[in-house]
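For the mutagenesis of G27 to A, Swiss-Prot gives this note: Decrease in activity. The structure shown keeps the original residue. For the published mutagenesis Q28 to E, Swiss-Prot gives the following note: Decrease in activity.
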Amino acid sequence: MIVISRHVAIPDGELEITAIRAQGAGGQHVNKTSTAIHLRFDIRASSLPEYYKERLLAASHHLISSDGVIVIKAQEYRSQELNREAALARLVAMIKELTTEKKARRPTRPTRASKERRLASKAQKSSVKAMRGKVRSGRE
């Protein structure tokens, strides 16, 4: 049972976890052992609440396929168990991220100090550019 929140959990039977051979450096070990984890989670066939399903299916996330299946591949570690834990943690984090309401930004105005800093910076740049001109003597 994978716990998402206090009221929401995913039964282990809804997850399709397979061990596959990892890619990359590691020599003979990586070529002979199946330490990478390929996790598939079908959103539509899951027991998640409808609100969660709608939010996940509406999201345009690169890990969600067009037919509503979340596919996660974990191969960071040399251990199959650590990769399994990493894949499950990524699944939980993704579901939490996509189903939480984003707080609306409250519009603010620039502070007086920030306006003064901006104007001082503009004045300094202006004087630097003014000094780049030709030097004129006062006797003309």
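Just so you know, glycine gets a Cβ as well, placed from its N, Cα and C.
Here the original residues are kept at every noted site.
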Problem set entry | Q28 (mutagenesis position): tally of other CB atoms within 10 A of its CB | 7
Problem set entry | G27 (mutagenesis position): tally of other CB atoms within 10 A of its CB | 7
